[in-house]
Amino acid sequence: MAENLVNTFVTQVIENSDYEELDRIYLTNKVFTLVGEGVADIETDSSELIDLKDQLLQAGVKAGSVGELKEEQDIIGAQLMDLITPRPSVVNRNFWDTYKSNPEQAIADFYAQSKRNDYVKVKAIAQNIAYKAPTKYGDLEITINLSKPEKDPKAIAAAKNAVASDYPKCQLCMENEGYLGRINHPARSNHRVVRFQMEDKEWGFQYSPYAYFNEHSIFFYGKHEPMHISPLTFGRLLTIVEVFPGYFAGSNADLPIVGGSILTHEHYQGGRHTFPMEVAGIKEKVSFDGYSDVEAGIVNWPMSVLRLRSEDKGRLIALATKILNCWRGYSDEKAGVLAESDGQPHHTITPIARRKDGKFELDLVLRDNQTSEEYPDGIYHPHKDVQHIKKENIGLIEVMGLAILPPRLKTELKDVEDYLLGQGNQVAPIHQEWADELKAQNPNITAEEVTEVVRQSVADIFARVLEDAGVYKTNSEGLAQFKAFVDFVNLAD
């Protein structure tokens, strides 16, 4: 039975917050302030809070009281959802009060709140195409990211004309909490951050709005300072997996080409997800002099990964620091490995921490950001022949075996499927050679098979992408060169 939209939304706000029935008129006027009184007589069949919020926005657009640009609607939508979101002080008090007796419950409650108030965009994330496919490195995870809407040309034009602002300094800064937003900076009225201490300094814990995996979290420094991989990084990651049980924690590398998209603010990512790299076995055990108590091995993975395990955090940090320092200064001309050129460093590490079976675990992924005439985008970066699938930097998430592929592939891959079935002769030029190869390999392909064939090929290409990003190749020569670096570490003081 249809009910009044505003009244139903207000009822849901009261049920999901500390507002009471006496606050109904006040809340109704809050809603009118945001979306206009022109929505007063609209009816709804829904009782789901986020659906009701979306209906209010659309009614406001129709009435002319809400702008047509998605960015304008997001600003108002976040304010509507802020009505059910406790103040930051309450969020933090509730989190740490619960944490004292049940850390897992404290985390679960904060995650539930972040979904309930639409900060984590559950409906948008559900639009992503996601699947697993077998490769010689195990099952890789493929996602075509459709959750983040592409910019409307009108929004791009409006952003160009917007008054310049450097507040907040970036999208990770603490000052985003409760920030209204603008045409070129996301709405954050319903954003909340849990504060915690590391090294007697304030850090923030939040969820990623457009999550790439389960409980995708961000842990960021309270001050706007650039990313830097150092001994402190290893200690912080191991502290995070201790403080937030069940979560892994990792850092993007701190150099261009091999780093993430935000290098200007010190932050780490984590969450409750088992990535393909985590379940990959050890290709060859190695040992480090003076660290017989630390289990170590080269991981069977397309990228160059050393895995360290110990019950003692301090020992892991000490060995990881030694490996980092050695890698930063290590060159091997025959292997194509160069520590620096013209004073510019090329070497860093992408580190990932976990706590498993009573032990701490560190995966150290060796990175090299050299470029050359042949590979101007990066020698250890997706090469030209696979850039039709993935040309962006290989950051932390891809390193671990989860491909984040661009939205364009949704339609482009459908065109490739049609081409293989003989139902279309048009594919994007960047895919033509690949489509012809698939057609030659599968001359009698059926409609029942075609999606799986294309998806499997995409996964195989992603495995190749990771091989390109790997400093040491996965053949016997590459393994010998990798072990030569291990020997170098053992010779170092």
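Don't overthink the numbers, they just go from 1 along the chain as shown.
Glycine is treated like the rest: Cβ placed from N, Cα and C.
Among the natural variants in Swiss-Prot, Ile42 to Val has the note: In strain: SMQ-301. The residue drawn here is the original one. For the natural variant Lys70 to Asn, the note given by Swiss-Prot reads: In strain: SMQ-301. Record note (Swiss-Prot), natural variant Ile107 to Thr: In strain: SMQ-301. The unchanged residue is displayed.
In the three-state DSSP scheme, Ile107 (variant position) is classed as helix. A coil conformation is recorded for Ile42 (variant position) in the three-state DSSP classification, outside any helix or strand. Neighbour count (other Cβ atoms within 10 Å of the Cβ, all protein chains): 16 for Lys70 (variant position).
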